[in-house]
Amino acid sequence: MDLYSTPAAALDRFVARRLQPRKEFVEKARRALGALAAALRERGGRLGAAAPRVLKTVKGGSSGRGTALKGGCDSELVIFLDCFKSYVDQRARRAEILSEMRASLESWWQNPVPGLRLTFPEQSVPGALQFRLTSVDLEDWMDVSLVPAFNVLGQAGSGVKPKPQVYSTLLNSGCQGGEHAACFTELRRNFVNIRPAKLKNLILLVKHWYHQVCLQGLWKETLPPVYALELLTIFAWEQGCKKDAFSLAEGLRTVLGLIQQHQHLCVFWTVNYGFEDPAVGQFLQRQLKRPRPVILDPADPTWDLGNGAAWHWDLLAQEAASCYDHPCFLRGMGDPVQSWKGPGLPRAGCSGLGHPIQLDPNQKTPENSKSLNAVYPRAGSKPPSCPAPGPTGAASIVPSVPGMALDLSQIPTKELDRFIQDHLKPSPQFQEQVKKAIDIILRCLHENCVHKASRVSKGGSFGRGTDLRDGCDVELIIFLNCFTDYKDQGPRRAEILDEMRAQLESWWQDQVPSLSLQFPEQNVPEALQFQLVSTALKSWTDVSLLPAFDAVGQLSSGTKPNPQVYSRLLTSGCQEGEHKACFAELRRNFMNIRPVKLKNLILLVKHWYRQVAAQNKGKGPAPASLPPAYALELLTIFAWEQGCRQDCFNMAQGFRTVLGLVQQHQQLCVYWTVNYSTEDPAMRMHLLGQLRKPRPLVLDPADPTWNVGHGSWELLAQEAAALGMQACFLSRDGTSVQPWDVMPALLYQTPAGDLDKFISEFLQPNRQFLAQVNKAVDTICSFLKENCFRNSPIKVIKVVKGGSSAKGTALRGRSDADLVVFLSCFSQFTEQGNKRAEIISEIRAQLEACQQERQFEVKFEVSKWENPRVLSFSLTSQTMLDQSVDFDVLPAFDALGQLVSGSRPSSQVYVDLIHSYSNAGEYSTCFTELQRDFIISRPTKLKSLIRLVKHWYQQCTKISKGRGSLPPQHGLELLTVYAWEQGGKDSQFNMAEGFRTVLELVTQYRQLCIYWTINYNAKDKTVGDFLKQQLQKPRPIILDPADPTGNLGHNARWDLLAKEAAACTSALCCMGRNGIPIQPWPVKAAV
């Protein structure tokens, strides 16, 4: 996370440069919303007929509160109408008014605001009309909700408290929590807007942290709303600071501390409502008895933003607990930043909050008010104890029993970060002693040895920062002037090591009083081995002293070695990894640039590795025959790079991913080109030779001759599978923590000739699972057709499966599909949106009945996310938990009727579509059968190429996350079909050539103009005129062969995709065995 790597003193600059929105975009969006509000007032919010009058408009959301982040933000435009005389009126007329407002909005946008684009996403909030304003460069956007509302407050003056009747009426309306929050937007906005600018900067910092946590792959829907963190930030500032100028690092530290204490939080304000009115007072008492955390909206007491029963605050708390070692929480001298002190704020070493209540200054204090008894701990309960802080300032989660290994399998998922801090990180005191001892040893050798060193490098886990408590390893590489080549090291090594040992034995006499130096049996010919032992701290370190040839020389940070270094190594005739000591510095630098939390994950993996070795000593392979622990370090870095790349992440997810890769050891192919690469011909041939060797292959990033993957992985794989079902991988709701999406080999590192094997091994779904899914879908479709709308004139005409699963291009793992339900109640395209909530409700009920009444070979789950406009379910393998298909259920108008396979639809279908549509591809679900048939009829090998392209595309989405929307994946499928058709239509083509052709077309996106006429053409005048219009639009153009309104090339970041495509063309996957680039087919970018 970029925030974590920012020094505490630089956070103000970080907020100003990285988080505050661009003024130009803010001003354009403000003008646009102002003009829209004026237009709605003029038109009364309706077109034609007698229109309700707009009483006032209020801008809310983060944009209205002044807490909008750069990039993407939200805004609420609340339209108060005179036709609403009560809260209840809003429900009755909302749909009608929203429909008319959309018409007004579309009419108003006929004259667009320069520099902005307006788009309508899928409408997922029943009480609002949602649209997005995007800058033309696609760097900034604002999600706007247009909300019609009851003007309960009237023209309230600033700072004036609403009448209690406002809230008693709200409570009597029978509303859900926060249902009418829009009515109080003005109060909510004013509550934040009076705050100092720096407090709003702190809010931006907290929100940025929250969004980074969301990017880790956690389900954003399960986390509390970000507005809850805005309120928590204000609470922290009020209780601990209340100054206009303060340290952002201290403020952030305080807010994260509160998040850790979420189970004790009870926060509310009485600036707008209070206990004076009996009805409101009784309601507040009930609210304050809710599960913690409780964070009441200061404008609407029915809205509990904390909602401890619903949101996963523990996920945020877990991340908060693990981030205090980062530079943003360290002062210039390395001292930790302290949090603010105050009532209701966490205290060092305490597990609770002293005073978790926030009151208005004019409100009676708890001591003087009988109304507040409900917020105190229940009778008989004791306040949280406050133990004396230990060395880390926190109580240990697992009692330390001398001589007993901690059972990792029983550590709860959310406690893994603390487990690492308390039990795996080495003692700072012992580390200091070792550093002191090493300095003394090096001084001794420098002053007394005959053979002089040019320089020294510290390696091993100690040098890399991955050393465990209770024992680590250090490599001291002594680069000697007498070695001028790799071959010089062998003949003189024994003599030099004997001299070094003699010097150490004679010179070491209690040089570090707390440490003893011991020489074990010497079993590594190229090194002098000894131990530094601290009896008092019960810790030791194994030290290896290695004289070596300085092959690399003094390199500045980030500089690649001269290719000649490695060409000399390859021609030296060395054994595998024989000269790895010469590259210790590169190895250390490769690891040291990694974030703190990744190193913590490495510690966890190594601790597990040690436990496996210790528990199975004498039962199976000896620990020496296991792969080296360093192989697990590299595998952990590989997992993080490919699956996460965030400074903060879920520790259990990372751990599970590494264990998953261990289980796939027979397919592991892992290497890096940070120090050596395929640009040098000799190195390219060497790497290609390495890639032809049996798996696992885990090449050292510093020494390409050293495959650290050698060893017996079977025992590790068995133990990894056994650990997968233990407590350390179970989330709070009892479900298994899901690993990151990481494969044991990378596309870019796969030779072109091995692409077919890559697809079959890693991309093709399991055939048994696909058969089970198809059988389950057939059962579900039949059930829905027979049982939906039994006592209704509505009939299910047919149910059609769409998406990649239906087309035969699904990828292994988690894929998406559509189940389109064609209904008789829709007689034209524009009716599809009618009765959607009612129809979805009926289909949901029947899906749940099907789930209960039918037997399935796969796990069938209907989504619990009860959005009245969206319905989804998933089918998951019972035996392979990473294999699943997520289905969206989509009601649709049967525009095509019973179409005979291979026949063309009537041109009238497309004439009606052209006259009906408002947004591109709006009714594409009606053409699902045609979309499916267009792909499913293609040769098997072309579908394999489509899988390869989709896999490449998904890797690109990880890289470009947060930088704008890439073109839709379906567009890449069509581009692949086009490349094959224009490239010769050979059913047994060269996979690398096909892939290379698609990449070439992506780089030529500015010229792309692709369409088909198998379903529609220009013979009908209306359709022909429309096609001409479509084809005259800016490139790229990729028209959906089933739906001519759908241009899959429009309004997306093709430039990002093109950049990745250009990079891929020089990778091994696009290069022949002789190092010559694969050539694309001769395909033009336009039809």
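Cβ coordinates come from backbone N, Cα and C, glycine included.
If you look up Swiss-Prot, you'll see Ser804, Arg947, Lys950, Gln969 marked as ATP binding site. Proximity of Lys950 (ATP binding site) to non-local residues of its own chain (separation of 6 or more, Cβ distance below 8 Å) is seen for Ser804, Thr809, Leu811, Gln969, Leu972, Glu973, given in sequence order.
Summarising the annotation, Swiss-Prot assigns Mg(2+) binding site to Asp816, Asp818, Asp888. For Asp888 (Mg(2+) binding site), other Cβ atoms within 10 Å of its Cβ number 17.
Of all Cβ atoms in the shown protein chains, 15 besides its own fall within 10 Å of the Cβ of Arg30 (mutagenesis position). Arg30 (mutagenesis position) falls within a helical segment according to DSSP. In Swiss-Prot, a mutagenesis experiment is listed as Arg30 to Ala, annotated with the note Impaired dsRNA binding.
Experimental mutagenesis is annotated in Swiss-Prot for Arg41 to Ala, with the remark: Impaired dsRNA binding. The Cβ of Arg41 (mutagenesis position) lies under 8 Å from the Cβ of Val54, Thr57, each of which sits 6+ residues away along the same chain.
One mutagenesis experiment catalogued in Swiss-Prot, Glu76 to Asp, is accompanied by this note: No effect on catalytic activity; when associated with D-145. Within 10 Å of the C-beta of Glu76 (mutagenesis position) there are 25 other C-beta atoms, taking all protein chains into account.
The mutagenesis experiment Ser145 to Asp is recorded by Swiss-Prot, whose note states: No effect on catalytic activity. No effect on catalytic activity; when associated with D-76. Cβ-based neighbour count (10 Å, all protein chains) for Ser145 (mutagenesis position) stands at 18.
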Distance from Asp888 (Mg(2+) binding site) back to Glu76 (mutagenesis position), taken between C-alpha atoms, in Å: 28
Residue among recorded positions Arg30, Ser145, Arg947 with Cα closest to the Cα of Asp816 (Mg(2+) binding site): Arg947
Assigned conformation of Asp818 (Mg(2+) binding site) - DSSP reduced to three states: strand
Using Cα positions only, nearest of the recorded positions to Arg947 (ATP binding site) (Arg30, Ser145, Asp818, Asp888): Asp818
Under 8 Å by Cβ from Asp818 (Mg(2+) binding site), counting only residues of that chain that are 6 or more apart: Lys801, Gly802, Gly803, Ala806, Phe887, Asp888, Val889, Leu890, Thr925, Thr928
Additional residues surrounding Mg(2+), by Cβ distance to the Asp816, Asp818, Asp888 centre under 8 Å: Gly802, Gly803, Ala817, Leu819, Ser872, Asp886, Phe887, Leu890
Between Arg30 (mutagenesis position) and Ser145 (mutagenesis position), the C-alpha gap once rounded to whole angstrom: 14
Per DSSP, three-state class assigned to Ser145 (mutagenesis position): strand
